[in-house]
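Undergrad: Here you go, one structure.
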Amino acid sequence: MEKVDIFKDIAERTGGDIYLGVVGAVRTGKSTFIKKFMELVVLPNISNEADRARAQDELPQSAAGKTIMTTEPKFVPNQAMSVHVSDGLDVNIRLVDCVGYTVPGAKGYEDENGPRMINTPWYEEPIPFHEAAEIGTRKVIQEHSTIGVVITTDGTIGDIARSDYIEAEERVIEELKEVGKPFIMVINSVRPYHPETEAMRQDLSEKYDIPVLAMSVESMRESDVLSVLREALYEFPVLEVNVNLPSWVMVLKENHWLRESYQESVKETVKDIKRLRDVDRVVGQFSEFEFIESAGLAGIELGQGVAEIDLYAPDHLYDQILKEVVGVEIRGRDHLLELMQDFAHAKTEYDQVSDALKMVKQTGYGIAAPALADMSLDEPEIIRQGSRFGVRLKAVAPSIHMIKVDVESEFAPIIGTEKQSEELVRYLMQDFEDDPLSIWNSDIFGRSLSSIVREGIQAKLSLMPENARYKLKETLERIINEGSGGLIAIIL
């Protein structure tokens with residue numbers, strides 16, 4: 001990631017204000033980190049000579065040894081400085097140097113009268129050194145910073161052992177996690193690439209679940225500063241996660257089992273994403289679902305906090321769903337093409353009557369208007385009205401009329417006594433409440449109730465004579481073509 005991109009993305013997430021709160025134990029190199037940060041990326045980008053000189057004068061002092069150098073919180077520079085990164089990109093940068101948490105072996109937080117009292121921007125009266133460290137850390141991160149940087153050490157930069165830093169380090173991390181701002185940790189070491197330092201870096205990263213970088217703060221380069229900002233950027237919260245399902249899954253109905261399974265997997269997995277850093281880990285979890293072959297990170301907008309994930313389904317699942325939807329097993333491309341031709345023909349026929357079907361279900365009567373292809377035009381005929389002539393054009397088109405008729409079917413077996421009849425009713429109704437459709441599968445005299453009822457309905461439908469059907473059709477034609485609304489029916 002380029003330098004400009006890093007600053008641009010962080011500026012978007014912080015509203016253009018890059019305020020780094022540098023916290024940690026005493027004698028870890030916090031002031032040195034701030035000084036190098038300013039010298040490498042801030043001072044060279046300040047165009048105004050006077051502002052650059054003022055910022056240079058405000059750099060903190062640092063020195064080796066056990067004596068504490070920073071005895072009060074300090075803003076560097078005192079007022080946020082506008083830094084020109086590139087065309088159209090100006091950011092406000094300020095760092096805050098905190099009073100560190102005390103550690104055994106450090107000198108300067110006590111004097112001959114006991115705990116050293118220091119001045120802070122938050123209280124009018126001086127407060128003890130250790131209290132200023134606790135209050136300052138929380139206030140700096142919560143009120144004066146957009147990003148937190150914890151500086152710790154492996155003990156190689158001075159005369160204080162690594163073990164003396166652990167308690168203060170844990171307290172700082174605990175404070176920062178309570179505040180909830182994005183932060184990272186830097187291990188200040190004179191041997192940042194040593195296997196022991198690398199092992200320590202990995203241990204701390206797992207212990208605190210944060211990114212940890214190892215570097216020599218004293219010899220820090222611009223690339224190291226950008227690495228800190230880049231890692232901090234991935235600690236910002238995710239604002240939106242877009243998950244793209246396979247395109248063919250998206251065309252399934254909302255209540256289809258596979259689409260619901262995909263949606264449930266997304267809900268279950270995405271809920272673990274809190275930070276931008278979590279996205280990569282969560283992408284791998286999608287592969288645990290049997291209906292997801294793989295998942296990939298399609299893109300991530302660091303400045304917007306938006307991540308996009310693509311999900312891919314196995315090929316055999318497509319074949320399975322196709323068989324389920326079509327109703328037959330697809331034997332090959334030729335078979336699929338044959339089916340598509342049949343379905344296309346069926347759809348064309350259905351489209352002509354679909355509106356009529358909806359109408360007949362709602363009102364009991366439906367009309368399917370004829371298509372242009374169904375219309376036939378008679379030969380034009382010249383007509384005369386008095387002294388004037390005209391042309392008669394006559395077209396004939398078949399319209400389909402649907403009538404919903406409720407057919408009654410009754411089955412009343414005489415089986416014996418009243419008690420036997422009650423037992424039959426009880427047998428028929430035993431599963432009705434749990435599954436109303438189960439009554440049709442009830443066995444009566446060796447046959448299912450559904451087959452008995454269906455047979456009765458079919459018998460009634462076949463009773464309508466041919467001449468009655470013809471007369472009904474003829475009657476409808478006269479009503480429609482002659483516009484007569486009156487109808488008298490005599491059923492014999």
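Quick reminder: no glycine exception, Cβ is built from N, Cα and C everywhere.
Below are the features listed in Swiss-Prot for this protein:
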type	residues	note
BINDING	GLY24, ALA25, VAL26, ARG27, THR28, GLY29, LYS30, SER31	ATP binding site
MUTAGEN	LYS30 to Ala	20-fold reduction in sporulation efficiency. Largely enriched at the forespore periphery, although some localization to the cytosol. Binding of ATP reduced over 23-fold. Leads to diminished ATP hydrolysis
MUTAGEN	THR71 to Ala	Does not abrogate sporulation. 5-log decrease in sporulation efficiency; no ATPase activity, but no change in ATP-binding ability; unable to polymerize and fails to promote coat assembly; when associated with A-70
MUTAGEN	ASP97 to Ala	Completely abolished sporulation efficiency. No ATPase activity, but no change in ATP-binding ability. Unable to polymerize and fails to promote coat assembly
MUTAGEN	ILE210 to Ala	Defective in germination; when associated with V-367 and R-383
MUTAGEN	ARG230 to Ser	Altered cortex and coat formation; when associated with L-69
MUTAGEN	HIS256 to Pro	Defective in germination; when associated with P-59
MUTAGEN	GLU418 to Val	Altered cortex and coat formation, affects localization to the forespore; when associated with P-400 and R-457
MUTAGEN	VAL453 to Gly	Altered cortex and coat formation, affects localization to the forespore
MUTAGEN	GLY486 to Val	Suppressor mutation that reverses the mislocalization and sporulation defect of the A-6 mutation in SpoVM. Causes little impairment of sporulation
Undergrad: Given the binding-site residues GLY24, ALA25, SER31, state which is nearest to ILE210 (mutagenesis position) when distance is taken between Cα atoms.
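TA: Closest recorded candidate to ILE210 (mutagenesis position) by Cα: GLY24.
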Undergrad: Count the other Cβ atoms sitting within 10 Å of the Cβ of ALA25 (ATP binding site), across every protein chain shown.
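TA: By my count, 25.
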Undergrad: Cα-Cα, whole number of Å: SER31 (ATP binding site) versus VAL453 (mutagenesis position)?
TA: 91
Undergrad: Round to a whole number and give the Cα-to-Cα distance in Å for the pair GLY29 (ATP binding site) and ASP97 (mutagenesis position).
TA: 10
Undergrad: Could you check which of the mutagenesis positions (ARG230, HIS256, GLY486) sits closest to VAL26 (ATP binding site), going Cα to Cα?
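TA: So, of the listed mutagenesis positions, the one sitting closest to VAL26 (ATP binding site) is ARG230.
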Undergrad: With VAL453 (mutagenesis position) as the reference Cα, tell me which of the binding-site residues GLY24, ARG27, THR28 is the closest one.
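TA: Answer for the nearest of the binding-site residues: GLY24.
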Undergrad: Where's the emptiest Cβ shell within 10 Å among the recorded positions GLY24, GLY29, GLY486?
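TA: Least crowded of the recorded positions GLY24, GLY29, GLY486, by Cβ count within 10 Å, is GLY486.
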Undergrad: For THR28 (ATP binding site), which of the three DSSP-derived states applies: helix, strand, or coil?
TA: coil
Undergrad: Which residue, of the recorded positions VAL26, ILE210, VAL453, has its CB surrounded by the fewest other CB atoms within 10 A?
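TA: Among the recorded positions VAL26, ILE210, VAL453, the sparsest Cβ neighbourhood within 10 Å belongs to VAL453.
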Undergrad: Write down the Cα-Cα distance for ALA25 (ATP binding site) and ASP97 (mutagenesis position), rounded and given in Å.
TA: 12
